[in-house]
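As recorded in Swiss-Prot, the features of this protein are as follows:
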type: DOMAIN; residues: 1-61; note: domain 'MADS-box'
type: DOMAIN; residues: 90-180; note: domain 'K-box'
type: VARIANT; residues: Arg182 to Lys; note: In strain: cv. Bu-0, cv. Landsberg erecta, cv. Li-8 and cv. NL2
type: VARIANT; residues: Lys184 to Arg; note: In strain: cv. NL2
type: VARIANT; residues: Asp196 to Asn; note: In strain: cv. Kent
type: VARIANT; residues: Glu228 to Gly; note: In strain: cv. Bla-1, cv. Bretagny, cv. Bs-0, cv. Bu-0, cv. Bu-2, cv. Co-1, cv. Kas-0, cv. Kent, cv. Landsberg erecta, cv. Li-3, cv. Li-8, cv. Nd-0, cv. NL2 and cv. Wassilewskija
Amino acid sequence: MGRGRVELKRIENKINRQVTFSKRRTGLLKKAQEISVLCDAEVSLIVFSHKGKLFEYSSESCMEKVLERYERYSYAERQLIAPDSHVNAQTNWSMEYSRLKAKIELLERNQRHYLGEELEPMSLKDLQNLEQQLETALKHIRSRKNQLMNESLNHLQRKEKEIQEENSMLTKQIKERENILRTKQTQCEQLNRSVDDVPQPQPFQHPHLYMIAHQTSPFLNMGGLYQEEDQTAMRRNNLDLTLEPIYNYLGCYAA
């Protein structure tokens with residue numbers, strides 16, 4: 001007896017519904033992978049759970065390429081079906097909005113994956129692709145970091161060389177000034193010694209003039225005669241002052 005057809009309806013029990021979703025999702029992703037491998041077809045699968053969690057599969061390395069291809073194909077078909085320009089404009093805006101929204105959601109999901117979040121629904125191939133992308137990004141980051149470090153090191157080396165050259169120039173100038181000062185000091189000392197070694201000139205004395213200068217001429221020794229006369233007068237005055245009482249006494253005695 002054949003098995004009867006099971007009616008499809010929403011599972012009311014939350015736990016059973018979650019278990020069924022996990023099983024069917026795994027099987028669906030497996031079937032999508034099988035058809036892409038067996039038939040060499042480009043397959044993309046997007047699934048949102050009742051809580052809004054995203055699950056996807058893409059035979060390409062990037063889901064964005066598949067979505068952009070789908071948008072271009074759908075846009076071309078809608079252009080042929082809807083001739084009205086107003087309807088076309090609304091359709092274009094709606095399609096652009098949907099495209100941008102899907103792209104934003106995809107970027108946000110990729111960002112969470114790069115941070116190591118929501119990795120459970122990803123397959124082995126998706127994890128390998130994510131690992132490869134992270135390794136490539138790390139290589140670029142390390143390369144840029146090494147480049148900046150080398151540039152900084154070269155700048156510091158050039159700065160050090162400039163400082164050393166400036167220091168050498170200042171040292172050379174200081175030595176030149178010291179040599180100039182030392183030379184001037186040596187010249188001054190030599191000049192002082194040469195001045196001290198020169199004999200002092202003696203006054204010239206002619207013998208005849210020397211004899212004339214020592215003669216006791218009243219005309220040539222006026223100051224001396226004046227001094228002698230003055231001294232004689234002083235002695236006379238002293239004698240007069242001293243002997244006057246004696247003379248008076250003798251005079252009285254004689255009388």
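Cβ coordinates are placed from backbone N, Cα and C, and glycine is handled just like the others.
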Secondary structure content of the domain 'K-box' (90-180), with strand meaning DSSP E or B: 82 helix, 0 strand, 9 coil
Number of other Cβ atoms within 10 Å of the Cβ of Arg182 (variant position) across all protein chains: 10
Secondary structure tally of the domain 'MADS-box' (1-61) (DSSP, helix then strand then coil): 26 helix, 10 strand, 25 coil
Protein Cβ atoms within 10 Å of Lys184 (variant position), excluding its own: 10
Per DSSP, three-state class assigned to Arg182 (variant position): helix
